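A.B. asks: Under the heading of mutagenesis, Swiss-Prot lists PHE163 to Ala and annotates it as follows: Loss of interaction with MTREX associated with decreased RNAs stability; when associated with R-166; A-187 and E-189. As a published mutagenesis entry, ASP166 to Arg appears in Swiss-Prot alongside the note: Loss of interaction with MTREX associated with decreased RNAs stability; when associated with A-163; A-187 and E-189. Listed in Swiss-Prot is the mutagenesis experiment TYR187 to Ala, annotated as follows: Loss of interaction with MTREX associated with decreased RNAs stability; when associated with A-163; R-166 and E-189. In Swiss-Prot, a published mutagenesis experiment is listed as ARG189 to Glu, annotated Loss of interaction with MTREX associated with decreased RNAs stability; when associated with A-163; R-166 and A-187.
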Amino acid sequence: MALFPAFAGLSEAPDGGSSRKELDWLSNPSFCVGSITSLSQQTEAAPAHVSEGLPLTRSHLKSESSDESDTNKKLKQTSRKKKKEKKKKRKHQHHKKTKRKHGPSSSSRSETDTDSEKDKPSRGVGGSKKESEEPNQGNNAAADTGHRFVWLEDIQAVTGETFRTDKKPDPANWEYKSLYRGDIARYKRKGDSCLGINPKKQCISWEGTSTEKKHSRKQVERYFTKKSVGLMNIDGVAISSKTEPPSSEPISFIPVKDLEDAAPVTTWLNPLGIYDQSTTHWLQGQGPPEQESKQPDAQPDSESAALKAKVEEFNRRVRENPRDTQLWMAFVAFQDEVMKSPGLYAIEEGEQEKRKRSLKLILEKKLAILERAIESNQSSVDLKLAKLKLCTEFWEPSTLVKEWQKLIFLHPNNTALWQKYLLFCQSQFSTFSISKIHSLYGKCLSTLSAVKDGSILSHPALPGTEEAMFALFLQQCHFLRQAGHSEKAISLFQAMVDFTFFKPDSVKDLPTKGQVEFFEPFWDSGEPRAGEKGARGWKAWMHQQERGGWVVINPDEDDDEPEEDDQEIKDKTLPRWQIWLAAERSRDQRHWRPWRPDKTKKQTEEDCEDPERQVLFDDIGQSLIRLSSHDLQFQLVEAFLQFLGVPSGFTPPASCLYLAMDENSIFDNGLYDEKPLTFFNPLFSGASCVGRMDRLGYPRWTRGQNREGEEFIRNVFHLVMPLFSGKEKSQLCFSWLQYEIAKVIWCLHTKNKKRLKSQGKNCKKLAKNLLKEPENCNNFCLWKQYAHLEWLLGNTEDARKVFDTALGMAGSRELKDSDLCELSLLYAELEVELSPEVRRAATARAVHILTKLTESSPYGPYTGQVLAVHILKARKAYEHALQDCLGDSCVSNPAPTDSCSRLISLAKCFMLFQYLTIGIDAAVQIYEQVFAKLNSSVFPEGSGEGDSASSQSWTSVLEAITLMHTSLLRFHMKVSVYPLAPLREALSQALKLYPGNQVLWRSYVQIQNKSHSASKTRRFFDTITRSAKPLEPWLFAIEAEKLRKRLVETVQRLDGREIHATIPETGLMHRIQALFENAMRSDSGSQCPLLWRMYLNFLVSLGNKERSKGVFYKALQNCPWAKVLYLDAVEYFPDEMQEILDLMTEKELRVRLPLEELELLLED
């Protein structure tokens, strides 16, 4: 039979020998044509064999022949043996490749794989020994059909539908919709070529894996892999050069010797002299001597020896001086350095690496040292605090609280310990609640008051107790404000004002506890309190009670109903979370004052819709403290005004400074770029005023309160201004007028002309009323503010008249009055900052003002150009006055306030005078002269800081003059061409001395943002953050990177199109995240709500929602009291609004609009 049916005719043609030989390959002589009939018969008999129990997959056709040859039997037996051996090998050797030796019947891998599978359905009909009709062909046929499958398609005689019934089907065929890969015939492709195609124009892509052998290329491991980290932990080999006699001549080239000078030693075992000692021993069959093998371990390197020497030195010193707590603390800090070295404490081999990387080992070692230190110093609070801080890694929060309570019980007079204890309890999310922390503040202040009064005889009051108590009181007020309980915070301030300034004489000699008991009836009497209309104070109420009689209450007919929004929800189509946020913030803004029943309207306590707005005496009684210092009493008023949003110039104490920061106004330059010389820029910002919980990034200007809030502030001013006199009263008037001017600036910024007109009118009315008072007639601070107001309103000529009038009233004070110098300075600065069209004439006016300041004659208005002789005389007068002030500063200790303020104003005026008459370099020389004099005389070490009161006062002088210096440089760069380097250098030097100055940081970040090279900025920030304790460097470093990221994105998205980056900057996102994480490692950073708000806002802006949620919950672990964090989370994750509000309710934060009430409002 022909292999190819198409050539069947050619192969069977009776041709000659040559043609027959050519087509001989088309025929298969070993195939018997007569076997087709027997194959078809055996195929039909297959079901019968299946029913008899034969396997389905390999049901070989049985042969009926009795004359089977011995050769066929042997072939069959060997094939079966091979199959069994293969099965055993597959069972016991799954991962080894074995050679498969096949006989003549198994020539391809596909046939072997198919035969080796059992119990699988097969497409072919199994063949067995075939009965042959011809004896000479029987052996070959039997051998061929006994070991090969025969496919149904190959059997040409079978007609019709041929199939087999599988009694044991494979369910995998139905599940996977295809045959098992072992049942599919496979073959090996020899090359990827294909015959018949043009390789230049055509190609075939074969499916499956490529036949080319893949060469696995070993990649170089990075430094952070596990293996490389292990290599980094291996001890380094100490390398030391050979000692050579020093040469007197300088060596320009140091040669490296490749070989030793001496000839190698040769032996019979080492004929070339190239083997080392270890190789020689190995060739002899010997090992190294035991002592020699242990020698490297016995001799440590120089680094380990130095560390061991330090450890021994510490141990010796603490044995000799066990009372030295600082030495113990240094020993604890030294453990970090010891653990970085290769395990000095390793006991067994292999233990070194584990101990080196074990944080727990370091903590245990530190804890053991601290316990030894506490045994020798039972009264040391610092050691016990260090132990508690260390044990936060080991102990549960409840255990830590108990240990803190024990420590507080032992040291109830330690204010620093109370401060840390309150912060610890305030930042423990698991045990935190507003009521618990509020009562804890009350317990703290009442205990310290008892210590200060002497009621606790066992513990005397420590120095600075009163100042620390005042700082804790302010910290409690900001805590309540940030938690949303504004009513309680305002009530605390109201009570403290009455308790401090209006105390009856009959109770002044009593201890604080007794005074508080007498104060309770006044609080519950319904008498108007500080800030409320008709408030007279505690003392007047006591006199009225002692005298008896009735107090007639006259209702105010002009008093309208308080302004309330008739429609609290203005747009019901907005999403639910937006409606809630708007309504919640609106209620926070309107309802920050405590609710009290109005007797004129016959109201009772039951008329209050929200009981949380009422403040009981139990909420504030324990927190009342007695302030005997006059400075602290004035600071109390300033803090109250700052709390209400009035720029009083008060900066919170360092202990609660960053706790109070919760909004990003510290980055707002405002109008500073337009008016660098005259724009009011407060030294401190970042803390929201009461009632404000705006979203992050909302422009924060002094917009003022609503009508009731403005009336409340006016009442506070009217109540407290008669309590002070002199400079303090002048400062209060200045703050009030500055608050009104700030609202005018807000109207100018928003271009609200209607409100600007009314606000300007009210502000001028207030200024005139204040100047009409007899004690304020010669108050140059108020005259200065009034003239500045007229200038801001655009009334330049009226403002000049006010300035001229005030300067004419001064007479011939020359340069001795600091307020007069400040008035002249502002007048000159306003003239200088006029538009470029009139700047030449304005400069002449400014020179006239500063020149007249030095003359003994009365001031006269500007008439024309100042003569050169008068300018020279004025310069000499400034020089002599400055020398006199600097000479006094070196002698006087402590520095008087008047002397400091006079030096500041005089230096400013002289710098501006030199700038206008000579140039910017002359002004810079004045600054350098003052700085060098003060820095060398007051701070001999050149650090610019000191611990004494005198050093702090002179530091403030340098800081103010530095601000003038930088402002002058900025103005000069604005009006003329000037390099940026001097301003950058001046700011860099100033920030190293004053790292907490927000004004300097704002200027530095702004000018550095214009530079396309961020490397210097980053190095500078890195230097400052490593050494400075304040948090401002971290905040402004983050802001600088965010501004740079915004600039890069703006360039990349020019005109709404994606373009290539012209500023190649990568890694900004990760750099900013790293800055956030590093800033939060300190205690001040981890408990600063502003830092967490910025971090959360940044991650949300990147679109990383899951990471943002993680940061939000991490923020709650550190600042669970900050309501603004929860409001931000509602804005960023509106789907989880219900969960966030439930969390606020659980922690007792103030929720003014519950969701149930919101649903009712939406239905209405």
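The backbone N, Cα and C atoms fix where each Cβ goes, glycine too.
Every position carries its original residue.
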A.B. asks: Measuring Cα to Cα, tell me the gap between ASP166 (mutagenesis position) and ARG189 (mutagenesis position) in whole angstrom.
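C.D. replies: If we compare the Cα positions of ASP166 (mutagenesis position) and ARG189 (mutagenesis position), the gap is 33 Å.
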A.B. asks: When DSSP states are folded down to helix, strand and coil, where does ASP166 (mutagenesis position) land?
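C.D. replies: For ASP166 (mutagenesis position) - judged by DSSP and reduced to three states - the answer is coil.
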A.B. asks: Can you tell me the three-state DSSP label for ARG189 (mutagenesis position)?
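C.D. replies: Reduced to three states, the DSSP call for ARG189 (mutagenesis position) is coil.
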A.B. asks: Could you tally the C-beta atoms, other than its own, that fall within 10 angstroms of the C-beta of TYR187 (mutagenesis position)?
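C.D. replies: So the number of other Cβ atoms within 10 Å of TYR187 (mutagenesis position) is 8.
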A.B. asks: Using all protein chains in view, find how many other C-beta atoms are within 10 Å of the C-beta of ARG189 (mutagenesis position).
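C.D. replies: Excluding its own Cβ, ARG189 (mutagenesis position) sees 10 Cβ atoms within 10 Å.
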A.B. asks: For ASP166 (mutagenesis position), just count the other CB atoms lying within 10 A of its CB, please.
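C.D. replies: Here the count is 13.
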